[in-house]
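Structure first, then comments.
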Amino acid sequence: MLNKAGIAEPSLWTRADAMKVHTDDPTATMPTIDYDFPVMTDKYWVWDTWPLRDINGQVVSFQGWSVIFALVADRTKYGWHNRNDGARIGYFYSRGGSNWIFGGHLLKDGANPRSWEWSGCTIMAPGTANSVEVFFTSVNDTPSESVPAQCKGYIYADDKSVWFDGFDKVTDLFQADGLYYADYAENNFWDFRDPHVFINPEDGKTYALFEGNVAMERGTVAVGEEEIGPVPPKTETPDGARYCAAAIGIAQALNEARTEWKLLPPLVTAFGVNDQTERPHVVFQNGLTYLFTISHHSTYADGLSGPDGVYGFVSENGIFGPYEPLNGSGLVLGNPSSQPYQAYSHYVMTNGLVTSFIDTIPSSDPNVYRYGGTLAPTIKLELVGHRSFVTEVKGYGYIPPQIEWLAEDESSNSAAALSLLNK
C-alpha cells in the first residue's frame, strides 16, 4: 500500500511478532564470551564500531590496510557507565582485519559544533582516490539536539600506518520534523541518530537509514489492533505500551555531495513493541532486502521481553518493503540468558560477518563483573530466505576486507573484490 507521497506505508513490528521472541533460541543466540577476553586498547573504552566501506556496503582495504571506526572515550577520564559523556569517533587500522592499532580521533578538535560524536558510518567517496565521508550523529545535551551530520576528509597510508586529514567542517544533514519522526517537543525521550548511507540497487539513488520514533506526542495514543496483531484470546496489552514507539527511518539524498536530504516516511515502526531500533543497516542478497537493527531488553514495551541483540526484517520488494520479521519474531542474534549484557551494537556486514562490542561479562562470583569496552568475537550469520542462522565464531574483532579500494572507478573495485575472494 502506498501513501500520498507514493511511498509504501511503514511495515509494523507487532506485539504478536514480538511474542515469538525466545531468549536462548539455539539458531539465534550469540555464544558466550569468556571472562578472560583480550582488550584491543587499555587507553580507550571502545563501543559502537563500523568498518570503512564503499557506498554499496562492502568492507574496504586501503593500500593493504583495513580500517575501522568506533566510539571511544578516555579510560582515565570516564568510567564505563558515563563513557557517552566523552564520546568521539576514533579509528583503528590493521593488516588483514585483526590486531587493531589505534590511530587517533577522526574529526579535528572543535570540528563538531556540539558536545558528542555518536554512531554512523564511513564511506570511500565513489570515484575518488582517497576521499572519505563520515556520517555520524552530532549530539548536544543542553539544548537537546541529535542531528545526523557529515564530515569530509582524506585517507593516507604508507608501509607503517594509516592517517587522515581534513575532517574539520561538519555539515548538518536533516533533523526530526515532528511529521514523520518525533522531535523533542513531542517526545523528550526521542531518538534521532545513527545514519547509515547506501545506494539502493533497485533505483540507483542514495539513501540513509536512521533511528527515529513515531511522530506523536508521547503516551497520548493507544496501541491499536494493527500494532497488536493476531494474538491469542484474552491477551491484554498493558496501558504503558503506548510509551514505546520506535521507528526505522529513511531519507533520500538530493545531490551528489550527499549534503542535501529529504525525509521519507519510516520503513518499519514498533509502536507498542519497543522504544529503540538503533543503528539500522541493510544487506541486499539474493533478491531480498534485509533490514537489521539493534535493541535492548530494557526498551521493550510492557508485557513483552527479548534479549539485547540484533533484530531483523526482510522484504521481497526492495528497500521500501513491505517487511516481515526475520524468523517470524524479528530476533536474529541475542545474548544468552547466562550473560544477558555480554555484547551489544552488532553490525551485520554484507558477507554475513557480525561485529559487536563487549559490554559486561559475569565471573563465577555473581557479584563480580568485568566491563568490556573492546570488540567481541565476530559471528558468522547465514541468511536463507526469511530465516537466519548462527553458524560460526571467528576471532575477537575480526573484520576482514571484502575489496581493495582502487581509485580509478567502481568497475575496478569490483575486479578487486573478485581478486580478494580468490585469494
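Just so you know, glycine gets a Cβ as well, placed from its N, Cα and C.
Substituted residues are absent from this model; it holds the original ones throughout.
A C-beta separation below 8 Å, combined with a sequence spacing of at least six in one chain, links ASP48 (active site, nucleophile) to ALA70, LEU71, TRP118, SER119, ARG279, SER345, PHE357. If you look up Swiss-Prot, you'll see ASP48 marked as active site, nucleophile, on the strength of similarity to another entry.
The feature active site, proton donor/acceptor is assigned by Swiss-Prot to GLU278, with similarity to another entry given as support. Taking the Cβ of GLU278 (mutagenesis position) as reference, residues of its chain lying under 8 Å away and at least six apart in sequence are, in sequence order, SER119, ASP191, ARG193, ASP194, GLU211, THR293, ILE294, SER295, SER345.
Taken from Swiss-Prot, the feature sucrose binding site covers TRP47, ASP48, SER119, ARG193, ASP194, and the record attributes it to similarity to another entry.
When Cβ atoms from all protein chains are considered, those within 10 Å of ASP194 (mutagenesis position) total 31, not counting its own. The DSSP secondary structure for ASP194 (mutagenesis position) is strand. The mutagenesis experiment ASP194 to Ala, Glu, His, Gln or Ser is recorded by Swiss-Prot, whose note states: Abolishes sucrose hydrolysis.
DSSP assigns GLU278 (mutagenesis position) to a strand segment in the three-state reduction. According to Swiss-Prot, the experimentally introduced change GLU278 to Asp is described as follows: 30-fold decrease in kcat for sucrose hydrolysis. KM for sucrose and transfructosylating activity are only slightly affected.
For HIS296 to Lys or Arg, Swiss-Prot lists a mutagenesis experiment annotated as follows: Decreases both transfructosylating and hydrolyzing activities. Long-range neighbours of HIS296 (mutagenesis position) (same chain, six or more residues apart, CB within less than 8 Å of its CB): GLN276, ASP308, TYR344. In the three-state DSSP reading, HIS296 (mutagenesis position) counts as coil.
In Swiss-Prot, the entry for mutagenesis ASP302 to Asn states: No change in activity. The structure shown retains the original residue. Note on ASP302 (mutagenesis position): other Cβ atoms within 10 Å of its Cβ, all shown chains, come to 14. In the three-state DSSP assignment, the secondary structure recorded for ASP302 (mutagenesis position) is coil.
The note that Swiss-Prot attaches to the published mutagenesis ASP308 to Asn is: No change in activity. When Cβ atoms from all protein chains are considered, those within 10 Å of ASP308 (mutagenesis position) total 24, not counting its own.
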Local Cβ density at SER119 (sucrose binding site) - other Cβ atoms counted within 10 Å: 27
Most Cβ neighbours inside 10 Å, all chains, among the binding-site residues TRP47, ARG193: TRP47
Structural state of ASP308 (mutagenesis position), classified by DSSP into three states: coil
Beyond the site residues TRP47, ASP48, SER119, ARG193, ASP194: chain residues whose C-beta lies within 8 Å of the centroid, for sucrose: LEU71, TRP118, GLY120, THR137, GLU278, ARG279, SER345
Cα-to-Cα gap, ASP302 (mutagenesis position) vs TRP47 (sucrose binding site), nearest whole Å: 28
